[in-house]
Amino acid sequence: MKFMAENRLTLTKGTAKDIIERFYTRHGIETLEGFDGMFVTQTLEQEDFDEVKILTVWKSKQAFTDWLKSDVFKAAHKHVRSKNEDESSPIINNKVITYDIGYSYMK
């Protein structure tokens, strides 16, 4: 069964565009076995903060778990972690939610 992981970022108002632009350059996730795709979305009409969701689609939950343990993951997130600890980080909060994909259709 296919698997999806959502990383929901709550951001300082006005910073979503900069966060989304970071994804324009791939950092190796696309090379991993089991990776099927990614969507980076911005929730519309948030008044007090910005919200960005990073949705990754995998062939299986195991493929996602393998990515979390990979050097590719560590390299792509090493600067994110240090910025989160910095008070100037635009990231207020994040939450990871996972899903089994029961059905999908894309044209």
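In case you wondered, yes, glycine gets a Cβ from its N, Cα and C as well.
Don't look for the substitutions in this one, it keeps the originals.
Model, not experiment: these values are computed from the prediction.
Sorting the domain 'ABM' (3-92) by DSSP state (H, G, I as helix; E, B as strand; all else coil) yields 34 helix, 28 strand, 28 coil. Positions annotated as domain 'ABM' by Swiss-Prot, on the basis of sequence analysis: 3-92.
Neighbour density for Asn7 (mutagenesis position): within 10 A of its CB lie 14 other CB atoms from the protein chains shown. Looking at Swiss-Prot, the entry for mutagenesis of Asn7 to Ala says: Loss of activity.
What Swiss-Prot records for Asn7 is Fe cation binding site, and it gives sequence analysis as the kind of evidence.
Cβ neighbour count for Lys17 (mutagenesis position) (all protein chains, 10 Å cutoff from its Cβ): 10. A mutagenesis experiment is reported in Swiss-Prot for this position, Lys17 to Ala, and the note states: No effect.
Long-range neighbours of Phe23 (mutagenesis position) (same chain, six or more residues apart, CB within less than 8 Å of its CB): Met38, Val40, Ile54. Residues or ranges marked as heme binding site in Swiss-Prot (evidence: sequence analysis): Arg22, Phe23, Tyr24, Thr25, Arg26, His27, Gly28, Ile29, His77.
According to Swiss-Prot, the mutagenesis experiment Phe23 to Ala carries the annotation: No effect.
Listed in Swiss-Prot is the mutagenesis experiment Met38 to Ala, annotated as follows: Slight loss of activity. Changes in heme binding. Taking all protein chains in view, 14 other C-beta atoms sit within 10 angstroms of the C-beta of Met38 (mutagenesis position).
Quoted from Swiss-Prot for the published mutagenesis Trp67 to Ala: Loss of activity.
As a published mutagenesis entry, Ser70 to Ala appears in Swiss-Prot alongside the note: No effect. The Cβ neighbour count for Ser70 (mutagenesis position), using a 10 Å radius and every protein chain shown, is 15.
Swiss-Prot lists His77 to Ala among its mutagenesis entries, and the accompanying note reads: Loss of activity.
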Given the mutagenesis positions Asn7, Lys17, His77, which lie close to Gly28 (heme binding site), meaning Cα to Cα within 10 A? none
Between the C-alpha atoms of Ser70 (mutagenesis position) and Lys17 (mutagenesis position), the distance in angstrom, to the nearest integer, is 27
Please compute the mean pLDDT of the model over the domain 'ABM' (3-92). 91
